[in-house]
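In what follows, a single structure is set out as structure tokens and then discussed.
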Amino acid sequence: MKTRIVSSVTTTLLLGSILMNPVAGAADSDINIKTGTTDIGSNTTVKTGDLVTYDKENGMHKKVFYSFIDDKNHNKKLLVIRTKGTIAGQYRVYSEEGANKSGLAWPSAFKVQLQLPDNEVAQISDYYPRNSIDTKEYMSTLTYGFNGNVTGDDTGKIGGLIGANVSIGHTLKYVQPDFKTILESPTDKKVGWKVIFNNMVNQNWGPYDRDSWNPVYGNQLFMKTRNGSMKAADNFLDPNKASSLLSSGFSPDFATVITMDRKASKQQTNIDVIYERVRDDYQLHWTSTNWKGTNTKDKWTDRSSERYKIDWEKEEMTN
């Protein structure tokens, strides 16, 4: 099931000009993820598969890799769900009011959330990244230590033995120039990450953020010139001079660990995977002497939700 939520202020012009923007390509590292069943020793196997969903209307490509870890020496089964794909940026002009005023919709945040219904026996036991991330790049290799726990090695080592642990075939990696990752209040039933805009240098000026303000020029985050003789729609910063996430979108790479009691009477679980894009409204207008910018936060939210079914006995995940 795919759903879409757009706040009531969304205009018809915005829907027509932005939502049909094609989805950016998925990360090429997907080809390195091995599917099938692997014996990692100590009476333990890892079974990996993948599921792909395209939501063209919202510009979202969801690719979910899942790995069942069956350790016969442990009383719980484990499932690692890795959420990848691309959430398109959709940075573009959406309105023009003559030559002196224009609006730009731009992605101020990207979100990925996983939710188990409250009545499910299964629980979320871990997640990666486990903390907020403010570096440009995040990388972590997931390993299993034959103790019922999956851990992440942030040094990014790939494959084989890592200390006393064994790689389960997943090295998380994503980039977020000018953005930062915030872990959103995880519980045993839900976890989410918000990759939110931090600040950006505009043509060697700034840095500017969503709240920057100058008494004369206002917010200059996406202002190409202060006094240029041009239409307002032509005075927005070129996408290739801004963060790549604005034009190309964000390619998430998060992991969630779910545990299930082997003795539970019901060995099936439902889980919802939700991708979101939040957009701000950046406006430019001519004051008679110069350009002035304003930024309205969180004006539009685009949401795509998919329910997956987990079969712990068959070690399968379907949608």
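In case you wondered, yes, glycine gets a Cβ from its N, Cα and C as well.
None of the substitutions listed is reflected here, since the structure keeps the original residues.
For the mutagenesis of HIS61 to Leu, Swiss-Prot gives this note: No hemolytic activity, reduced oligomerization, not toxic in mice, no effect on ADAM10 binding. The structure shown keeps the original residue.
Reduced to three states, the DSSP call for HIS61 (mutagenesis position) is strand. Among the sequence features in Swiss-Prot, the mutagenesis site HIS61 to Ile, Leu, Pro, Arg, Ser or Thr is noted as follows: No oligomerization nor hemolytic activity, wild-type target cell-binding.
According to Swiss-Prot, the mutagenesis experiment HIS74 to Leu carries this note: 7% of normal hemolytic activity, reduced toxicity in mice. Here HIS74 (mutagenesis position) comes close to ASN147, GLY148: these same-chain residues lie at least six apart in sequence, with C-beta atoms under 8 angstroms from its C-beta.
Record note (Swiss-Prot) on the mutagenesis of HIS74 to Ile, Arg or Thr: No oligomerization, altered hemolysis, near wild-type target cell binding.
Its Cβ placed at the centre, HIS170 (mutagenesis position) has 24 other Cβ atoms within 10 Å. Under its mutagenesis entries, Swiss-Prot includes HIS170 to Leu, Pro or Arg with the note: Decreased hemolysis, wild-type oligomerization and target cell binding.
Swiss-Prot gives this note for the published mutagenesis HIS170 to Leu: 16% of normal hemolytic activity.
In the three-state DSSP scheme, HIS285 (mutagenesis position) is classed as strand. Long-range Cβ neighbours of HIS285 (mutagenesis position) (same chain, at least 6 residues apart, Cβ-Cβ under 8 Å): ASN100, LYS101, SER102, ALA232, TRP291, LYS292. Quoted from Swiss-Prot for the published mutagenesis HIS285 to Ile, Pro, Arg or Ser: Nearly wild-type oligomerization, hemolysis and target cell binding.
For the mutagenesis result HIS285 to Leu, the note given in Swiss-Prot is 46% of normal hemolytic activity, slowly toxic in mice.
Reported as a whole number, the C-alpha separation between HIS170 (mutagenesis position) and HIS61 (mutagenesis position) equals 19 Å.
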